[in-house]
Structure formats: structure tokens, C-alpha cells
Amino acid sequence: MSQVNTSQGPVAQGRQRRLSSLSEFNDPFSNAEVYYGPPTDPRKQKQAKPAKINRTRTMSVFDNVSPFKKTGFGKLQQTRRGSEDDTYSSSQGNRRFFIEDVDKTLNELLAAEDTDKNYQITIEDTGPKVLKVGTANSYGYKHINIRGTYMLSNLLQELTIAKSFGRHQIFLDEARINENPVNRLSRLINTQFWNSLTRRVDLNNVGEIAKDTKIDTPGAKNPRIYVPYDCPEQYEFYVQASQMHPSLKLEVEYLPKKITAEYVKSVNDTPGLLALAMEEHFNPSTGEKTLIGYPYAVPGGRFNELYGWDSYMMALGLLEANKTDVARGMVEHFIFEINHYGKILNANRSYYLCRSQPPFLTEMALVVFKKLGGRSNPDAVDLLKRAFQASIKEYKTVWTASPRLDPETGLSRYHPNGLGIPPETESDHFDTVLLPYASKHGVTLDEFKQLYNDGKIKEPKLDEFFLHDRGVRESGHDTTYRFEGVCAYLATIDLNSLLYKYEIDIADFIKEFCDDKYEDPLDHSITTSAMWKEMAKIRQEKITKYMWDDESGFFFDYNTKIKHRTSYESATTFWALWAGLATKEQAQKMVEKALPKLEMLGGLAACTERSRGPISISRPIRQWDYPFGWAPHQILAWEGLRSYGYLTVTNRLAYRWLFMMTKAFVDYNGIVVEKYDVTRGTDPHRVEAEYGNQGADFKGAATEGFGWVNASYILGLKYMNSHARRALGACIPPISFFSSLRPQERNLYGL
């Protein structure tokens, strides 16, 4: 946006400025709720004030102004507005359009430009890339052209959003549809996407939140809530919600005190949402107290629950947008899950009760604590203490206990309990694995699934297959050839880096907030900060012994069953930097040797092509392998490299990732997806692996993006200076941007 000239002389500065047109008090970049709200409805404006909407003054009018009124404008360049010039530069982006009929314009736009009929306008569409729209000054009588994929796709998005607000006519600022893409994407993430992804349980929305699109069985047709056995207030709340909305057929059930793998399997056919933390609210109109859930964010797409490690990544982005209440709510929910379900769950559905996800609670609680005001806020201190108490319980009872702990190495593995076939996968996901067993027993595939789940057919090899499959899903990296058939036996660098971080964080917490003495309410044991630091030191030594490969510069996973270090080159090696467990020498070798193997056009690949191996019909591509890149890998690597003094490398990697996201956003109708192909410069969002790409299936306008990808964009921009931001806005590829830099500027990117 242009800068306002404030040095216009004493008369100009002292004179009260008169609002002469609508554009002077309407923000073209305001939230959709404001921009398309009732006050901006053209039909209402016509009734109240039928003339002179956003009248642009010509030079002839200005020349007739008295010398007194010209005071302070002497430094402004006077340019005449061309009567037929419809270029952006001629108007400086200040024009406004009048869309007399939103539906009609929307249909005309799609008919002319959406040639592949997917309700999006992209560079792959072959339309004329131009559309005439009416001017606001003439109330649509005169027309000008909107040109190009980016502006037309933004017009489609704005018309779609306006229609969703029930608008039939709109004024539309040119600046809104030709906004710098970096600014537009940032604005949408902070003001729209986070709001669309935020959930908060109340009496009126329980049924909608409880719906599950991942499972299609007779028992899953009705929404269902499972409540911990010791939460009677919540049980009564959900029963009340069910009674208030009988048409929803909401079912409410208590969970048993002891949750076993057998119990979890028994309710796979009747899955339900698991209750989360709630707080009391006082209703001033009724004088009654009621429960309401703490807010939380969901990843998006088919993932409509509170997820484990997604929530930490999203919390970082939410805090940047000052949505502290949502980030804080997710910490509350994790405390609740540990206290009532025994662990931070993969997600809050009944079929996830045996399965956790990568642990980030200590760091998550710390960043929320700081945002809440730290020690100066008693509520923040209370939250931190409860979060660390829960984290210590999780550390002891989940990650350093059987079956996840390997007693010989002292390292931990993704090794969840569970029985049967995971029900949340696509119905045919395991068919190729199960078909030989069905043939062996002379039954159909569906019959075999039922017999196996019921325990009437025993197949030890199949049991082991699903043990590792559940481990893969607990790791958050579902799926990858890195873990296939071995996950539960692997002491991974990612998990053990996180546990090292837990140990360091807990040591600091005990020293700072517990007078260096912590009594665990679980087992009444007493620990000090020195004891936790010693545990961290021991883990660090074991990680180096079993996982570090000096020659390659990678931390590799260690197979505890065959007692052998693997050689799968994964981006999770940089988690050792994020956790702070690597030595300076190890960090240097990682940057010199490991990084070049993983750094691609669009950032870090999940693994190297060599490690992934060949792809064929019988060996299909996996989404957590090369050539795909994921937001959490970028976020943790950026912070890890920065903390070890490699900020310039972080700048380079962040530019690559942000370029890829921005390019897809500009060329493909504002798309933001779960993962990207970091080797592709044209359509990196196009991922044909497993269940496709969440965030790509929308009509007209993307309203959610994808949780941790949204966060990665906002976090990545913190590493960009103004020069880099301008280059991103112009979609300049990394190779062109880096090669055009002066020598001193190249140093900023580790080149």
C-alpha cells in the first residue's frame, strides 16, 4: 500500500479531511464478514444515498480548485485518468467494480474461464482470461476488463464468498482481487482460515462436530459421544444436547474406567467422538451455569478432530495471529486427554484410544505460557504447572514404559497397543495385504476381515503387520517405506529427540517453578532438575551411540530387534537440532552432508530418493517419502538450524518453501494443501499418493487451507526481509532470486 504523505505544510496538516467517497472509509482488505456485511450492500446504499459512489476526480476538476484548497498538494504528481485505460497501473488499484448480479456474473465467469469444469480458475484453464465488469461510478453502466488468471481466480473467490453471505449485489475493490499474493495469503490465513478450522463444543453444535466422515458402517450413522467414566457433568451436558436436538439422534455413552485394546476393538463398529476439556460459563440472561468446550483447531479436510502433533504446529501459527485462546484451549485438551485417556491421542475418536502421536506438550505449553504473559499472569503459571504435571505423567506411563521403551538401549519407539484392522482407513486400503489370507482360508475378503477382527482367525504375521501399521500412524508419518514392516522395532531419531526436549524442559520447569524439587502425584517420587538433566544427558549419549553416522552426517533410526542402525535418510534428522541435542560438530556435518541430499526446489523433501527406492505398481509411492515435503519438517528444521547459528540456511530453505506455496496459490485459485511435491515448479500441490491431498477439494474458494501449512507460511515469512517478500509476491523462483543477488546479499541465504 502507498505511504501517506504527512509533510504537506501546516495548513494541510491542520485541516480536517472530508470523506468524499465510499472507498475512503471502506477497507478493501477487511474481513469477509465486514466487507460483505449489511452496511456495504449496494441495494441499501442506493436507498439511502443514490448518487456519487466512489467518484474519481479528474484533473479538470482539480484545476478549478481554489489555490487555498490546493495547499499541501504541491508535491503530488498530477496524472490524468484515461477514460478507456483499464490497466491496473492507470488506477493505482483504486478502482471499484459494481457487480449488479452476483449469481449471473459468477455463472458467466465459470462458463468462460473454468474450461475443465472443476469450479476453479487456474493456469490449466484455456479460457480468454478476461471478463468485463461494471464500474462502481456508473453503477454498472460502463464496463472495464479484469484480466489474467490471478485476478480472475480472485474474482471467483470473492463472488463465491459474497454469495455465501447471501449477497446479490456487491461493490468490489480492484485492490482486493489484485492484492499482493503474499499479503493476500497471509491475510486469509490469519482472518479466515484459522476461523474456519476452529471448533468449540456447545449445546447446539455437538451433533455436527461428532459426525465422522471416515467410517461408513451401520453403527457409525448416528453421531456418538464417549465420555470418561469420572466426568458426570459432561455426561449430563451431552445428554441435554441430545434431548435439545432429538433429530440428530446423538448417542452418549460412558467409557469404562480401564480402557483396553479389547474394549477399543469392541467399539470399532460404533465409533464416536471423545469428550474434551470444558469450562463453566455463566449465562447472564438466565442466571445459570453451563459448560462450553475450550476452543481448538482441526487440521482440515477429512481431519475434523483434535490431532496430536498437528496441534503444536498450528499453535505456533495461531499465536502469531494472536489467537491465543485457541492455542491455550489445545493445551487444556491435551492435559485432559492425558488425565482421562492416558495419553495425548492421535485424535479424539474412539478408535484412536490406543494410539498417541509425537509428543510436543512441554514446548507447546511454554510458548502459550509466554504469550499469556508468563510469570506476571497467575492463570498462565497455573496452566504451565498443570501442563508439565501431565507431561511428566505422559513421559513416565507412555513413552518410557512398556511396550514403547526398549529396555536394552533405553530408547523409545512408536509401539502402540491395539487389535484388528484400523477402521479409520479407506475401506480398500489393506485389500492387497489381506487378499492372500482370504484365499488361504477360502473366504471372501469381507468375510476374512470380520473373522480376523473377531479373533476367530489367527495369523501371527498379519498381527505383526498391523502392529507396525499402528506404529506408523502413531509416528504421524503414515505412511513411508522408512517404517513399513519395522516401525514398532525402531528407536527413531524424531521420537527420541522429542523426549530429550521433554527431559530438558522438565528440568528447567522443576528448577524455575518447583524450587528444584518435584513430587509426582502419580507415584509420590521426588525428582530434581539435576536428575532430569542427567536423564537427558544419558539419552543424548545413547542417541549418538546408536543413531549418529559421522560419515553421512545423518542421525538414523535404530532397529532394536536386529540391533542394527538403518540407513534411511530422513528430514527428521534435523529434529536433533530443534531439540538441541546435537553437538556443534554434528550440526556442521548435517548442514554440509545431509542437507544437500534433502534440499529441493521447494524446500526439504521428507527423505532422499535413494532411501525411498524404486516405485512401481507393486510398490506404490508413499506420501511421507520423496518427492514430497511437509510443513512440520520445514518448521522444525528452520528453528533447529537457526538455533545452531545457521540462520542464513534457514532463510534459504524458508524462501524455497514459501515460493512453492505462493506459486501454487497464485496459479491454482488460492490453493493451500496438506503436502507438496517439492521437486515440481509448476503444480507442486498435485500429489497422487494414498488418499490424495487434503485442501485441494473445494469449489470457488478455499476457506480453510490446511492447519500446519497455514502455520508454516506465517512462520516462514518471519525469516524474509522486504526484498525477499517482494520477490515472493512476484513469484520469482529460488534459482532466479538467488542468482540475482549481490555477493553480500547472497550471504544472507548461506550461498
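Glycine is treated like the rest: Cβ placed from N, Cα and C.
None of the noted substitutions appears here; every position holds its original residue.
Secondary structure from DSSP puts Asp478 (active site, proton donor/acceptor) in coil. Asp478 (active site, proton donor/acceptor) counts 20 other C-beta atoms within 10 Å of its own C-beta, drawing on all protein chains shown. As annotated by Swiss-Prot, active site, proton donor/acceptor applies to Asp478 (among others), with the evidence given as a large-scale study or a structure entry.
Residues or ranges marked as active site, proton donor/acceptor by Swiss-Prot on the basis of a large-scale study or a structure entry: Glu674 (among others). Every protein chain considered, the tally of other Cβ atoms within 10 Å of the Cβ of Glu674 (mutagenesis position) stands at 26.
The Ca(2+) binding site annotation in Swiss-Prot covers Asp114, Asp116, Asn118, Gln120, Asp125 and is backed by experimental evidence. Counting Cβ atoms from all protein chains shown, Gln120 (Ca(2+) binding site) has 24 others lying within 10 Å of its own Cβ.
Residue environment of Gln357 (substrate binding site) contains 23 other Cβ atoms, counted within 10 Å of its Cβ in all protein chains. The substrate binding site annotation in Swiss-Prot covers Arg302, Trp309, Asp310, Asn346, Arg355, Ser356, Gln357, Glu424, Arg473, Gly476.
Annotation of the mutagenesis experiment Ser20 to Ala in Swiss-Prot: Abolishes activity; when associated with A-21; A-58; A-60; A-83; A-135; A-149; A-260 and A-475. Abolishes activation by BMH1 and BMH2; when associated with A-21; A-60 and A-83.
For the mutagenesis of Ser21 to Ala, Swiss-Prot gives this note: Abolishes activity; when associated with A-20; A-58; A-60; A-83; A-135; A-149; A-260 and A-475. Abolishes activation by BMH1 and BMH2; when associated with A-20; A-60 and A-83. The structure shown keeps the original residue.
Quoting Swiss-Prot on the mutagenesis of Ser60 to Ala: Abolishes activity; when associated with A-20; A-21; A-58; A-83; A-135; A-149; A-260 and A-475. Abolishes activation by BMH1 and BMH2; when associated with A-20; A-21 and A-83.
Record note (Swiss-Prot), mutagenesis Thr135 to Ala: Abolishes activity; when associated with A-20; A-21; A-58; A-60; A-83; A-149; A-260 and A-475. The unchanged residue is displayed. Around Thr135 (mutagenesis position), the C-beta neighbours below 8 angstroms that are at least 6 residues distant in the chain are Arg95, Arg96, Phe97, Phe98, Tyr141, Lys142, His143, Ile144.
Secondary structure at Thr149 (mutagenesis position), taken from DSSP and collapsed to helix, strand or coil, is helix. Quoted from Swiss-Prot, the note on mutagenesis experiment Thr149 to Ala is: Abolishes activity; when associated with A-20; A-21; A-58; A-60; A-83; A-135; A-260 and A-475.
In Swiss-Prot, a mutagenesis experiment is listed as Thr260 to Ala, annotated with the note Abolishes activity; when associated with A-20; A-21; A-58; A-60; A-83; A-135; A-149 and A-475. Sequence-distant neighbours of Thr260 (mutagenesis position): no residue of the same chain at least 6 apart has a C-beta under 8 Å from its C-beta. Mapped onto three states, the DSSP output places Thr260 (mutagenesis position) in coil.
The note that Swiss-Prot attaches to the published mutagenesis Ser475 to Ala is: Abolishes activity; when associated with A-20; A-21; A-58; A-60; A-83; A-135; A-149 and A-260. Non-local neighbourhood of Ser475 (mutagenesis position): Gln357, Pro358, Tyr414, Phe483, Cys487, Thr492, Asp494, Leu495, each in the same chain, at least six residues away, with C-beta under 8 Å from its C-beta.
According to its DSSP assignment, Glu674 (mutagenesis position) is coil. Swiss-Prot documents Glu674 to Ala as a published mutagenesis change and attaches the note Abolishes catalytic activity.
For the mutagenesis experiment Glu690 to Ala, the note given by Swiss-Prot reads: Severely decreases catalytic activity. For Glu690 (mutagenesis position), the count of additional Cβ atoms within 10 Å of its Cβ stands at 16 [all protein chains shown].
Its Cβ taken as reference, Tyr691 (mutagenesis position) is surrounded by 14 other Cβ atoms within 10 Å in the chains shown. Listed in Swiss-Prot is the mutagenesis experiment Tyr691 to Ala, annotated as follows: Abolishes catalytic activity.
Recorded residues Gln120 (Ca(2+) binding site) and Thr149 (mutagenesis position) have their alpha carbons 10 Å apart, per Cα-Cα distance. Long-range C-beta contacts of Asp310 (substrate binding site), restricted to its own chain and to partners at least six residues apart, with a cutoff below 8 Å, comprise Pro299, Phe303, Gly707, Trp708. Looking only at Cα atoms, Arg355 (substrate binding site) sits nearest to Glu674 among the recorded positions Asp125, Thr149, Glu674. Within 10 Å of the C-beta of Arg302 (substrate binding site) we count 14 further C-beta atoms, all protein chains included. Secondary structure at Asp114 (Ca(2+) binding site), as computed by DSSP, is coil. Of the listed binding-site residues, namely Asp116, Asp125, the sparsest Cβ surroundings within 10 Å are found at Asp116. Of all Cα pairs drawn from Arg302, Trp309, Asp310, Asn346, Arg355, Ser356, Gln357, Glu424, Arg473, Gly476, which the record names as binding substrate, the longest spans 19 Å.
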